[in-house]
Amino acid sequence: MSVEAYGPSSQTLTFLDTEEAELLGADTQGSEFEFTDFTLPSQTQTPPGGPGGPGGGGAGGPGGAGAGAAAGQLDAQVGPEGILQNGAVDDSVAKTSQLLAELNFEEDEEDTYYTKDLPIHACSYCGIHDPACVVYCNTSKKWFCNGRGNTSGSHIVNHLVRAKCKEVTLHKDGPLGETVLECYNCGCRNVFLLGFIPAKADSVVVLLCRQPCASQSSLKDINWDSSQWQPLIQDRCFLSWLVKIPSEQEQLRARQITAQQINKLEELWKENPSATLEDLEKPGVDEEPQHVLLRYEDAYQYQNIFGPLVKLEADYDKKLKESQTQDNITVRWDLGLNKKRIAYFTLPKTDSGNEDLVIIWLRDMRLMQGDEICLRYKGDLAPLWKGIGHVIKVPDNYGDEIAIELRSSVGAPVEVTHNFQVDFVWKSTSFDRMQSALKTFAVDETSVSGYIYHKLLGHEVEDVIIKCQLPKRFTAQGLPDLNHSQVYAVKTVLQRPLSLIQGPPGTGKTVTSATIVYHLARQGNGPVLVCAPSNIAVDQLTEKIHQTGLKVVRLCAKSREAIDSPVSFLALHNQIRNMDSMPELQKLQQLKDETGELSSADEKRYRALKRTAERELLMNADVICCTCVGAGDPRLAKMQFRSILIDESTQATEPECMVPVVLGAKQLILVGDHCQLGPVVMCKKAAKAGLSQSLFERLVVLGIRPIRLQVQYRMHPALSAFPSNIFYEGSLQNGVTAADRVKKGFDFQWPQPDKPMFFYVTQGQEEIASSGTSYLNRTEAANVEKITTKLLKAGAKPDQIGIITPYEGQRSYLVQYMQFSGSLHTKLYQEVEIASVDAFQGREKDFIILSCVRANEHQGIGFLNDPRRLNVALTRARYGVIIVGNPKALSKQPLWNHLLNYYKEQKVLVEGPLNNLRESLMQFSKPRKLVNTINPGARFMTTAMYDAREAIIPGSVYDRSSQGRPSSMYFQTHDQIGMISAGPSHVAAMNIPIPFNLVMPPMPPPGYFGQANGPAAGRGTPKGKTGRGGRQKNRFGLPGPSQTNLPNSQASQDVASQPFSQGALTQGYISMSQPSQMSQPGLSQPELSQDSYLGDEFKSQIDVALSQDSTYQGERAYQHGGVTGLSQY
């Protein structure tokens, strides 16, 4: 696949993993394909006796295609009464006999293959029913074959993975008879864990599970060689000696089913286990939600699109969590310092392997501190009991124990420990708050300023400068001095109603955010609201803001009040305890702590006093910090916040961001990095419709240019070179030198002493993890352990090393492998953090080891494909990075090909034993230059529902290619201050001009500070808008005629030769769909048409007026076609 697949102008074919994005083939049986000369395909099922059925006379029945042809020829010769028109009876009979004799086609059996009743053991997907080829799923009670058909793995493996089943039985008439596959040693039946070892003495194989049986030496027979252990499922198929793979001919004869149909069928089976493929065609099945848009007509349309997506995610989350009930739980009881009962328990070990349930609870259900769990006693030794508590401890590398603090310990059977059951208590609070915010945005005029309202909906609005007194010194007290790009960011943000700050890894965005909050608070416009999607991010920012000396209140959810954090002393509930101004409240609090309960009168008085104290603290605070969803807390409901800052906004969904925004935002600052991982959306349907794209991303695509922080202080300069060039256009400067990043007392032999990095070539094979939904690679795990041991021996401390991998299966396997197989003390390995790449976002370690896992022939590299995941992985380390992977599999993907070529050029692609590494001789295809776009990182926005093609039309105001002078508009619109030179001239040359109304204007001279530019910064009316939600008009107040009907409109220009075609994009009520020869559908607006009768002067006025619209190109749209290539490293 060419690298240009990442470029917006790419016309190359991009082949996707079917597991990542299933492709649906053309519907060749649709009505437009009804040709009378064609016969129906063999897989079409029709009722017996019907057309093509047994005894039927149709095209698919006995005789098949030939029957149709014979009938046609006979009709030409036989009249309506059946009498031969030429009277030559004998000749006609002879010809007819000859025609009938020619009808013995081999397809006879094939055509009736699916019209007859299939045996009960036929594959539920494709109908193949050879007993040697099929396997019975013990959970779903269905049969599946071991053939791939049109999918990336065999049908049985596809089903097991999608349905989360793990136990199978072979067919009684198959070569191995009716066999339940299970571990010879422990009886484990999870086929994803099972493998075989050939017994040396006998001609038999022994089935053993991967962990622990195949790896425990004490359990081994003298004839077993555990190094020979291989999984039963390889390349997503059962081994052919175990379950035969149907022949190619059999698979072609079978019913053809696509991966997308399989997905839909599996979803349907959850509701109706007896559903068939035919049921998928019924109306109402699998209705897709409406996709998110780039622009919205008004907030009602916005709510009508996002509301259903939030509900979809809520329903999915509820279903998932409420289905996870666990029995046979053993509880260990304890008493907390606050006199509340704490129950400790571990999830039971199952046949699926000991990490399976932990994976589901941590990854799928995202179990975290503060979640509610219901604990029930089901035994006979005490009365039946039920209690609800909040999670205060989750499983980690040290153990799988979960701890919950009970709300009330009344009746708790603390004397018994067995026969408990746990249920996850699903709470709709966060989803309710999102829905409420969407509604408020639509109906409440005071929820946000007019300017922000229109900007968020994508309307064109005159830019404004906020009237404020800029500080003489931008660095905040108690915080480090700012660099030039941070100063520019602070200075610009303070004067803008809406700002985006892009903070690449290690560029100090937390310090910048804290400084901005400090100056906003000093302006005295009431408390500043600071939010982030996660509690960890909120705590980090709260800590930094506190260092400036401001009065900060950290608002926690009530369910998290018992959880300790570095900023607990700033939490609202703890500050209330220390309020000297309310002695009565302190007295009642002390009584409650000692006795655990208060009388009803005292409790009522206590709550009233507490509410008063909370209100007083919140009103007098300079800054209030909480999560995005926490901003919907009733305690903030009556407060209005003029200034709101959302950190890590690229990790929040759009409705999540709206929860704080609707609390009166007049100045909104979004901080994040759209070149790193985006929000997590569990429901695939909602994610596909666009819920997985952040507000920050959409605003970037709309043309609001983020201010980028440009000096990184984390990585050794050698480590930052590749991410800077590939993800940030070479704009990152190093705030640390190579000498700053050499560890004292650390003696590790890097292949190149001045470059603390290498790619360790590993030839292992991937295996499906025990959960069936993840992967692991045992060879890579062994190499990771060796590298970790070498780092420890060289002088690194365990807590300075981070091991990251994209796959939960590998993370879990690594934790176990390090414990059982590490050559050093177990405690050392326990202190080494092992986590998924996604969980490590926002974190850093001195040394990072990345295990890539994927190594196969057919499956691709899964979500290693997401370049943002690679960006996060490569930018976590301060002193050194080691990548362990299979270059052959990875190099097929363009970005990884770049990385591998880069490592090879730097002579750090190595193989061989660790104590004698040598340069690898592997060769890769030469990478092409990645296309440089207007929107840095836009080519990596895999979650984007639309791309930034609007912003990269060659010859437009955006273009600065080397094929000619920039357009004259460039000099009028480019802000020279906006992009601070990154040093090397070739990098500076890649600065891309921005449309005038979206750029941060040059700072006005001191005498003009504080003056508004254009409409007041409050509720402005957008260009062409009659007011909030009003119908859009053109610049001259006239409704614009439909553009495609005008002879001189953009749609009528013949630009078919240009390589920028894009599907139709509907934006609000404006239909953007345009003819196929139009190379930029969606880029022109019907309201902004150029009428043919307009004189040149009038047209030029329109051109100037509309040149400030981010989508308008005028007659400059296609001056030339090139796009600047990205400068290499």
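Note: Cβ is positioned from N, Cα and C throughout, glycine not excepted.
What Swiss-Prot annotates here:
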- 115-272: domain 'Upf1 CH-rich' (DOMAIN)
- Cys123, Cys126, Cys145, His155: Zn(2+) 1 binding site (BINDING)
- Cys137, Ser140, His159, Cys165: Zn(2+) 2 binding site (BINDING)
- Gln486, Gly506, Thr507, Gly508, Lys509, Thr510, Gln676, Tyr713, Glu844: ATP binding site (BINDING)
- Gly506 to Arg: Decreases interaction with DHX34; when associated with E-508 (MUTAGEN)
- Lys509 to Ala: Inhibits histone mRNA degradation, ATPase activity and ATP binding. No effect on interaction with DHX34 (MUTAGEN)
- Arg615 to Ala: Impairs RNA binding (MUTAGEN)
- Arg843 to Cys: Abolishes NMD (MUTAGEN)
- Ser1084 to Ala: Impairs association with UPF2, SMG1 and SMG7 and impairs phosphorylation; when associated with A-1089, A-1107 and A-1127 (MUTAGEN)
- Ser1089 to Ala: Impairs association with UPF2, SMG1 and SMG7 and impairs phosphorylation; when associated with A-1084, A-1107 and A-1127 (MUTAGEN)
- Ser1107 to Ala: Impairs association with UPF2, SMG1 and SMG7 and impairs phosphorylation; when associated with A-1084, A-1089 and A-1127 (MUTAGEN)
- Gln1108 to Asn: Impairs phosphorylation (MUTAGEN)
- Ser1127 to Ala: Impairs association with UPF2, SMG1 and SMG7 and impairs phosphorylation; when associated with A-1084, A-1089 and A-1107 (MUTAGEN)
*Which of the recorded positions listed here (Cys123, Cys126, His155, His159, Lys509) have a Cα atom within 10 Å of the Cα of Gln486 (ATP binding site)?*
Lys509
*Can you list, in sequence order, the residues of the same chain other than Cys137, Ser140, His159, Cys165 whose CB lies within 8 Å of the CB centroid of the Zn(2+) 2 site?*
Asn138, Thr139, Lys142, Phe144, Ile156, Leu160, Ala163, Val168
*Tally every other Cβ atom lying within 10 Å of the Cβ atom of Arg615 (mutagenesis position).*
13
*asked:* With the cut-off set at 10 Å between Cβ atoms, which of these recorded positions ends up with the most neighbours? Options: His155, His159, Lys509.
replied: His155
*Are there residues of the same chain, six or more positions away from Cys165 (Zn(2+) 2 binding site), whose CB falls under 8 angstroms from its CB, and which are they?*
Cys137, Asn138, Thr139, Ser140, His159, Gly772
_Count of other CB atoms lying within 10 Å of the CB belonging to Cys137 (Zn(2+) 2 binding site)_ = 20
*At the level of the C-alpha atoms, what whole-angstrom distance separates Arg615 (mutagenesis position) and His155 (Zn(2+) 1 binding site)?*
60
*Taking only the recorded positions Cys145, His155, Gly506, which one has a CA atom nearest to the CA atom of Gln676 (ATP binding site)?*
Gly506
*Length of the line joining the Cα atoms of Cys123 (Zn(2+) 1 binding site) and Gly506 (mutagenesis position), in Å*: 53
*asked:* For the Zn(2+) 1 site (Cys123, Cys126, Cys145, His155), what does the 8 A shell look like? I mean other same-chain residues with CB within 8 A of the CB centroid.
replied: Ala122, Ser124, Tyr125, Gly127, Ile128, Cys133, Val134, Phe144, Asn146, Gly147, Gly149, Ser154, Ile156, Pro246, Ala254
*Candidates Cys126, Cys145, His155, Lys509, namely the recorded positions, that fall within 10 Å of Glu844 (ATP binding site) by Cα distance*: none
*Give the number of CB atoms, excluding that of Thr507 (ATP binding site) itself, located within 10 Å of its CB.*
27
*List the Cα distance (Å, whole number) between Gly506 (mutagenesis position) and Cys145 (Zn(2+) 1 binding site).*
51
*asked:* Looking at the binding-site residues listed here (Cys126, Cys145, His155, Thr507), whose Cα lies nearest to that of Arg843 (mutagenesis position)?
replied: Thr507
